[in-house]
Structure formats: structure tokens, C-alpha cells
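Student: Dumping the structure here so I can ask a few things about it.
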Amino acid sequence: MLGQMMTQPLLISSLIDHAARYHGQTEIVSVETDGTVTRTNWGEIAANARRMGSALTKLGLQPQDRIGTLAWNNRRHLEIYYAASGAGFVCHTINPRLFPEQLVYIINHAQDRVLFFDATFLPLVAAIRDQLTEVKHFVLMGPRNEDALQQIPGLEFYDELIETGDTDFEWPVFDENTASSLCYTSGTTGHPKGVLYSHRSTVLHSFASNTRDVIGYSAMDVVMPVVPMFHVNAWGSPYGCAMSGAQMVLPGPDLHGEALVNLIDTYGVTLAMGVPTIWQGLLAHAAKCGTKLESLERTVIGGAACPPSMIATFREKYGVDTVHAWGMSEMSPLGTANIPLAKHRKLPIEEQHKLRENQGRPPFGVELKIVDDDGNDLPHDGVTQGDLMVRGHWVLDSYFQLKDQELLQDGWFATGDVATLDPDGYMTIRDRSKDIIKSGGEWISSVELENIAVAHPKLATAAVIGVPHPKWDERPLLVAVKAEGEDPSEAELLEFFDGKIAKWQVPDKVVFVDALPLNATGKVLKRKLRDEFKDALTG
């Protein structure tokens, strides 16, 4: 016997319709590529998305055709999010900071039919357009620009294309398992791989994100996603904010500390989201200019392990709660979020603070386990380390156009992380499988060493890598960036590890660099560091 309840498909178009209907006047602030600020609202975003959805349909596209974007966090990009998916196409957000050869591969592999791009990327698109064999429409995200038209003959313009759309366009209704959006992971070996999300997985992910024990967007919030919209759908924030009716501040291309501090203080941002490297710049500028960040209530930090010193600075200096989270493209990306349990209120304050340093617990919809090298389940005791496995409602089962390749292990996806799980489900990432340092048969966590190093007041940032050693196979090397105006010695930095870890885990050497190589989302490119310093202990 079946239940007698209504059945309605979980579609992304329903999110923007909800935002328009019940939060239509809620403001969206957008920093454009030229630095100007546009103030709009959910009602206008929804109306424009509907018109653009109609305009795309009139181009003669087929259902499920891919719509590519090379764009920053701005209002037009937000409109495309809903226009493409809502009209039955697939919104393919592309990382513009990849090498041109990688971009050509990704756009052709995805078979994008339309490519929207911000003015910032006009020279890039002009240089590779002849290699983009599947793209039929190149669209500059802005008004008509004659100079751009000279560079790309036949170029179309967002502000003109949207005028061809109907204001009364009706969103099509289809199976909720229909593909909605596409992101490519930057593979460490071989070509990047596509992760194809569905309407169902995206809406369920939004429900989970909106719970109080995860991110908990609210109509009372002013949300600034600093994580790019080309990176795993900006962690789902455009969908979660529409579902909750939160205000949004879209920061555009300038993600330096000064620009972000100004946006927080000017528009009363209450919740901001980004990777640790972004917050390092923000905290440095906040300290320099003396702001109190009075409106900011919480930050969500993911993408890489968050140093405990950063959590402490946010808490102690600015009264900001930090939600340490973890996920990956293959998980839409939400996997865990660190929110304390009721029983933790009774813990001494120092233990409460220590608890907030791990990556947190999974929400309903995600399951975690750890296994040994033979695939055997390991205990959730908070001590035993193993390979982290996941499954859930918004976890992939195969990569785009690679459905025939066996990916899952007994229904579980191998994340490539080494982790521990405690009895309450709190997960701690010990390292990436490829980054953990194997020295004399023992494992050394590069993350643990980095957390200690970046707490040194004379360092701006640091990374730890394993490099070849003639006796121990591998040993840790500290790659450090000095703080402005500081000149720490190698001995001074190595002494900083005393009493914090076992002596045999202390890095063998320190090398100083002007900056760490980062990818587009702020993650350190450790493979590049390993290549550069592979002879540091043997040469």
C-alpha cells in the first residue's frame, strides 16, 4: 500500500520560484567585473532567469544540452544557474584559472553548446575559440561591446540575448533525476573528470545545508559566498540561499582581504564561506585596518584543513563562530560540518574549542566509514586511521561519460582521504592519501605539521610535503612564506614544533618561498612543490 501524499518532482526551478514568491524583495548585491556594484533582489533574479531560460530555448537547444560559464560570483552568473537548469539544460560551471589546454579539453568533452563568459576572460576565450568545436554561441556577460565583437566575430551579448526571452515562459516539468549541473574535478593524474549532478540531488543537498546542524542559512542572514561559483556550485549556496530567502553579497573578481572586509562592513554580511587561504588575507587586512567585523557571525571554512589558529583568531578577536566543514566535488560537495552536540556544553571551554578543530559530522543523507588496505571496516574510535569511504543521496556513482568505468566499492566511493571517526561520528582528516608522509614505515600527517607552522606569528602561510630521503624513504619538508616585515630563521621555526609533536615528526628542513602555488579555489598545489623540492634532502 502506498501513501496518499502529493508527488511533486524536486526541481531547481522550484527553488527560484519559492525565492521570488516569498522573498522577492530580499536584496542581492553584486560586484561586477568592472568593480561597480549592482543591487537587485530575488524577484528580479527570478524574472531574469525565466527570460534567459526562454531565450536559451529559442536558440534551438535540445534538452540536456550543456551551457558553459566562465564567470565570477555575480548576478548574471546567478541568473544563468537557474535559467540553464530550470529550462532543462545542464549548467556547466568552468574553472577559468585552468591552463588553456585543460579548458579546451573540458569544454569539448562536455560538448558545451553555449559559452557564457565575463569580460575578464575575453582574451582567453578569443585565444581558444577556434578549438572549441562544439560551442555554437559565445555570449559575453554584459551589454554590447564593439571592441569585443572585433575579437570574436559573431559574439552575442547577455543583455541583448535576454531581451529575446519571454517574460511568461513556463519552466518545464521533468523527472527529478534529470541532470542539472556539471563540474569538473582537477584530476591529479590524467584529464579532469566531470561530476554530473541531478535536480533531486541538488534540492536534497540544499535541504541538508539549511539544517541548523550544518550551515543553516536563514532569511535573517546576509550571505557572502567567497568560494567561487565555478567551484562545486559555490558549495550549493545559490540554492540554499534561495530556499531560505537569505540575502546574498556576490563579491565579483576581487577576493583580496581589503575588498572582502569592505563588503562585510558595508553590507552587514553575517555569514561568509571560503577556503583557508582567503581568510588568511581577510584576517591580515582586518588586523591592519582595525575593523571589528561587527556584523559577521560565522564563517564556513572548507576546501582544505582549517588551522586551529585561524579558528581561534576568529573566535577570540572578532567573536565569529567558525564552522569547519568538509566535502568534495563528488559529494555536491557537503560531507560534514562541525557543530557541537548538547553534551559538549558541559566540557571545559578548552575542550570545546579543541572539538571544533575537526571536520565534523555528516548530516542525514551522507554515510561515512573508514577501511584498511584490504577494504575491511575499521573502528570508529577517534584513533584508528583508515581510508575514508562515503555514500549518500548527493554522492556520485560514476563520472560524466565514464559510466562504464567501475568506480564504487560495494556501493561506497573512496574519497582519497585518510581519516579517523569517533563514536559520535566526528571525522578528522589526517591527510590526503597522496600527501601523507611515509617515513621509516610510520605515517606523518602533513596537515598536523602545517597547523603548527601557520600558528607561528612570523609566517604568513606554509605547506609541508614529503620528499625523498636516503634512509627513511620520505621526510617532511616545511615550505614557508614569511609574514610581511618578518625574517624568521630555520632554527626558530623548527624549535616551534618542540613539545607539540614527537621529535621524529619534526620537519628536517625549511625552505622559504615568496608564495605557495595555489589552484583556483585556494588549495596548495603540493604536487608542484614535490616536483620543485624533490632533491631538497638528497641533493
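Cβ coordinates are placed from backbone N, Cα and C, and glycine is handled just like the others.
According to Swiss-Prot, the protein carries these features:
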BINDING   Thr185, Glu330  Mg(2+) binding site
BINDING   His231, Gly303, His324, Ala325, Ser329, Gln359, Asp417, Arg432, Lys523  ATP binding site
MUTAGEN   Trp235 to Ala  Almost completely abolishes the activity
MUTAGEN   Gly302 to Pro  Almost completely abolishes the activity
MUTAGEN   Lys434 to Ala  Retains 36% of wild-type activity
MUTAGEN   Lys438 to Ala  Retains 5.6% of wild-type activity
MUTAGEN   Gly441 to Pro  Retains 2.7% of wild-type activity
MUTAGEN   Lys526 to Ala  Retains 48% of wild-type activity
Student: Cα of Lys438 (mutagenesis position) to Cα of Asp417 (ATP binding site): how many Å, rounded?
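Tutor: So the Cα of Asp417 (ATP binding site) lies 15 Å away from that of Lys438 (mutagenesis position).
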Student: Which one of these recorded positions has the most other Cβ atoms within 10 Å of its own Cβ: Thr185, Gly302, Lys438, Lys523?
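Tutor: It comes out as Gly302.
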Student: Considering only the recorded positions His231, Ser329, Glu330, Lys434, Lys526, which fall within 10 Å of Gly302 (mutagenesis position) when distances are taken between Cα atoms?
Tutor: none
Student: How many whole Å apart are the CA atoms of Lys523 (ATP binding site) and Lys434 (mutagenesis position)?
Tutor: 14
Student: If I take the Cα of His231 (ATP binding site) as reference, which of the recorded positions Thr185, Lys434, Lys526 has the closest Cα?
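Tutor: Its closest listed neighbour, by Cα, is Thr185.
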Student: Rounded to the nearest Å, what's the C-alpha distance separating Ser329 (ATP binding site) and Lys526 (mutagenesis position)? Just drop the number here, would you?
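Tutor: So the Cα of Lys526 (mutagenesis position) lies 19 Å away from that of Ser329 (ATP binding site).
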Student: Can you tell me the CA-to-CA distance separating Thr185 (Mg(2+) binding site) and Lys434 (mutagenesis position), as a whole number of Å?
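Tutor: Taking the Cα atoms only, Thr185 (Mg(2+) binding site) lies 16 Å from Lys434 (mutagenesis position).
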Student: Cα within 10 Å of Lys434 (mutagenesis position) is the criterion; apply it to the binding-site residues His324, Glu330, Asp417 and give the hits in sequence order.
Tutor: Asp417
Student: For Thr185 (Mg(2+) binding site), which of the three DSSP-derived states applies: helix, strand, or coil?
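Tutor: Where Thr185 (Mg(2+) binding site) sits, the three-state DSSP reduction gives strand.
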Student: CB neighbours of Lys434 (mutagenesis position) within 10 A?
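Tutor: There are 14 of them.
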Student: Let's check the environment of Ser329 (ATP binding site): how many other CB atoms sit within 10 Å of its CB?
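Tutor: Excluding its own Cβ, the number within 10 Å is 19.
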Student: Just to verify a number: CA distance, Glu330 (Mg(2+) binding site) to Trp235 (mutagenesis position), in angstrom, no decimals.
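Tutor: Distance between the two Cα atoms comes out at 12 Å.
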